[in-house]
Amino acid sequence: MAKGFYISKSLGILGILLGVAAVCTIIALSVVYSQEKNKNANSSPVASTTPSASATTNPASATTLDQSKAWNRYRLPNTLKPDSYRVTLRPYLTPNDRGLYVFKGSSTVRFTCKEATDVIIIHSKKLNYTLSQGHRVVLRGVGGSQPPDIDKTELVEPTEYLVVHLKGSLVKDSQYEMDSEFEGELADDLAGFYRSEYMEGNVRKVVATTQMQAADARKSFPCFDEPAMKAEFNITLIHPKDLTALSNMLPKGPSTPLPEDPNWNVTEFHTTPKMSTYLLAFIVSEFDYVEKQASNGVLIRIWARPSAIAAGHGDYALNVTGPILNFFAGHYDTPYPLPKSDQIGLPDFNAGAMENWGLVTYRENSLLFDPLSSSSSNKERVVTVIAHELAHQWFGNLVTIEWWNDLWLNEGFASYVEYLGADYAEPTWNLKDLMVLNDVYRVMAVDALASSHPLSTPASEINTPAQISELFDAISYSKGASVLRMLSSFLSEDVFKQGLASYLHTFAYQNTIYLNLWDHLQEAVNNRSIQLPTTVRDIMNRWTLQMGFPVITVDTSTGTLSQEHFLLDPDSNVTRPSEFNYVWIVPITSIRDGRQQQDYWLIDVRAQNDLFSTSGNEWVLLNLNVTGYYRVNYDEENWRKIQTQLQRDHSAIPVINRAQIINDAFNLASAHKVPVTLALNNTLFLIEERQYMPWEAALSSLSYFKLMFDRSEVYGPMKNYLKKQVTPLFIHFRNNTNNWREIPENLMDQYSEVNAISTACSNGVPECEEMVSGLFKQWMENPNNNPIHPNLRSTVYCNAIAQGGEEEWDFAWEQFRNATLVNEADKLRAALACSKELWILNRYLSYTLNPDLIRKQDATSTIISITNNVIGQGLVWDFVQSNWKKLFNDYGGGSFSFSNLIQAVTRRFSTEYELQQLEQFKKDNEETGFGSGTRALEQALEKTKANIKWVKENKEVVLQWFTENSK
């Protein structure tokens, strides 16, 4: 599953006005929430068609039930193993007489008894069963075996089981089949078998689609819903005759009319390979497609709304899919396992994308690309998300993790090799370099907290769906990607690929744990006689079984290296023990005065080597191209030499390492390892820098300063400094783009141009402010002809709305409502949060929970856009505090990301009062709980304490530095 805005100018503290508006927002949004809750209450699952006294449901909490009973535990017992399923589903795309959208289905599961048992436990969620002889299922033997009679069946809601109690025991090694007929709601909750809606002209269209990961296949049909319970699936869909049915495999033949109703067709699909339930997909829609046959014979199709396909929005995805599939087939030394690769863009989809085997589902903005209206960053997102999902077709689908505690291996691997696949499809973009900014530094911000967690968690600690959901975080995706990139680097890509191919060949159609990969990589190392300080397993266990990462400190006067666990707050209490005592086996790469040196391994807390000692004006720099997952600190003299080199000729240092110098120093300053002025001094050379990565590293690092100080007197001098530094970059792009009429050829230059405009406008460069307001005014005068290049729209929209008022906001809102391309709608939706008008933000916040105005899948990100605006943060925080219980109860199982919301709304917290509010918020809502936001709340408390300390220590010196250096 794939991972995946601009902030307006500050207005300072608005005091009483903010409080009054927040109360208004609370009242307005409470009404919206009540409406949504009532709608949800009226949309509960349909009643059983044949109710019976013996068909009981157990609603008690699993924590209060007898844990000695297998059905009260979240993990399936090992007594039964599924072999195959026959599933028929019929979604109704118009509401019934109760106003509900429903689907009906039947299922036959064949399973083998591995241990004698008198109970069948299978997952089932929100399904209502048709009773047969008083029971929800019919059981029969296969191959002459005789099944015991059924005593009773029950639904255990807390653990989401259908439990079949038997009067005798199933026989070990015997096969059985179990039939059921059921009905469920085709809800708009973005989970399991659900419905998505969109407008085609003035007509509302409905799509039946799926999202099974992690634990929602059970919401579509009864199944053994764990990744290790692989089986073959025979899917049949009954659907309106004018619609198309899709699933993981191709149809066996043309659809045939349903005998009892010719308005319906029956589509039967070929049997799937042995696979996990979470990778199943089935879709009924009137979508259209474009297709081509790959050189290896695989059928490639891109599906989307007919108007999007007709406009050519699927063409780019079609053109890159074949090359990416071929790349991974070569990279894995394994042919693509299926006869076709369907990819479909859905109007409503909670994740960025989902790697369903042979039928990958996407948000529209992750698959569709319009060259006339989409930006280069939109194009980059499409190619990288496609590469991520196609990487999973082998790593994750063909070979699958045993249990979700190793999710990081699935998602971390795909998050790493997505850059390789995308780079193959777009070789001139240098996409592999972006991983440092997008993943390595992104996750280090979280992994430097005492509340972080290791990549690999013991299986016994991950049981409930909520615990599984918490694993889909930056650690699993981005740290997983970062340490695998480091592993590939010190092994060499060829050795890494050899071990990977062996792993895939050995475990095809099976399940693994992470140690299996280490063992196969070790075999490849042994075959190549590569010298490592110890085994792959020993090295990687340090990076996967303990949280965090080291900071390597270099004393160039002696050549001494030392390592310690890097914590943003060095006084924080690390309560999680580590068998390795937070010592890592670290691959060290380095350059001296621009010349690369031999590689080195730091295996102890401290070591000495002449590679790292200098004399005269020599400087040394560690972690070449940031292939290692660690930060680097130097003695004061070496820092001074690096700064001198940057200001004299920054090109002597590789561009990625120029970004590293900035990012490491700011984080070291946050951790009290270096003075904050040292980190700020590392940005002085930017007045001469034109490359994207160093500037992005600086802006990203300084965004923390903005969060801490945009409500204080520091912010004025800070803006003046940024204005001074960015003006040459702004002028450079103005002159080299014919006064913004042309776009730079190089992708990184295009991104740098956007940074130049965004930074110049938000920090008061008059020419920039005039440019964006002029372009936006031209568009307002002629709405049918947008003069703003797609690359520049996000920043122009945001800054123009920030400078404007109600007229500009209402125009942008109207354009958003009429946008037919999701990428354009996304740009406008984010920019609408840039307003300086409190009442406008208040109104916009009230829109976010009306799905007729803001799609459910976009509600969280829209609220986050508002809270990222200094003016809107108070509105959102007041609302979250006052309405958490309602928010959690109404949306806890749906499309809200509580983790992202908590992280965003607390990002500016830096006062004792805000800490007290946060602690009170936790106390007040302990009974309600925080779901997927539980860990985020603990991290928010830790970050707030660190912020308070940092501001107290640094405010005055930062104010002085910006004042002196902005002249």
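Even glycines carry a Cβ here, placed using N, Cα and C.
The following features are taken from Swiss-Prot:
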ACT_SITE  Glu389  active site, proton acceptor
BINDING   Gly352, Ala353, Met354, Glu355, Asn356  substrate binding site
BINDING   His388, His392, Glu411  Zn(2+) binding site
MUTAGEN   Glu291 to Asn  No change of receptor activity and HCoV-229E infection
MUTAGEN   Gln293 to Thr  No change of receptor activity and HCoV-229E infection
MUTAGEN   His392 to Ala  Loss of aminopeptidase activity
MUTAGEN   Asn818 to Glu  Very low receptor activity and HCoV-229E infection
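A map of Swiss-Prot features onto the structure.
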residue : record                       : Cβ within 10 Å
Glu291  : mutagenesis position         : 13
Gly352  : substrate binding site       : 19
Ala353  : substrate binding site       : 25
Met354  : substrate binding site       : 24
Glu355  : substrate binding site       : 27
Asn356  : substrate binding site       : 29
His388  : Zn(2+) binding site          : 31
Glu389  : active site, proton acceptor : 30
Glu411  : Zn(2+) binding site          : 27
Asn818  : mutagenesis position         : 11
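In sequence order, Leu299, Ile300 are the residues of the chain that are 6 or more apart from Gln293 (mutagenesis position) and have a CB within less than 8 Å of its CB. Cα of Glu411 (Zn(2+) binding site) to Cα of Glu291 (mutagenesis position): a span of 28 Å. Cα-Cα distances to Glu389 (active site, proton acceptor) place Ala353, Met354, Asn356 within 10 Å, out of the recorded positions Glu291, Ala353, Met354, Asn356.
Around the Cβ of His392 (mutagenesis position), 27 further Cβ atoms fall within 10 Å across all displayed protein chains. For the pair Asn356 (substrate binding site) and Glu291 (mutagenesis position), the C-alpha distance works out to 19 angstrom. Checked against Ala353 (substrate binding site) by C-alpha proximity, the recorded positions Glu291, His388, His392 yield His388 as the nearest.
Checked against Gly352 (substrate binding site) by C-alpha proximity, the recorded positions Glu291, His388, His392 yield His388 as the nearest. Cβ proximity to the Zn(2+) site centre (mean Cβ of His388, His392, Glu411, cutoff 8 Å) flags the following additional same-chain residues: Met1, Ala2, Glu355, Glu389, Ala391, Phe395, Gly396, Asn410, Phe413, Ala414, Ser415, Glu418. Between the alpha carbons (Cα) of Met354 (substrate binding site) and Asn818 (mutagenesis position) lies a span of roughly 28 Å. Of the chain residues outside the substrate site list Gly352, Ala353, Met354, Glu355, Asn356, Met1, Ala2, Gln213, Ala351, Val360, Thr361, Tyr362, Glu389, His392 have their Cβ within 8 Å of the site's Cβ mean position. When the CA atoms are compared, the recorded positions lying within 10 A of His392 (mutagenesis position) are Glu355, out of the candidates Glu291, Glu355, Asn818. Recorded residues Asn818 (mutagenesis position) and His388 (Zn(2+) binding site) have their alpha carbons 31 Å apart, per Cα-Cα distance. In the three-state DSSP assignment, the secondary structure recorded for the residue listed as 'active site, proton acceptor' is helix. According to its DSSP assignment, Glu355 (substrate binding site) is coil.
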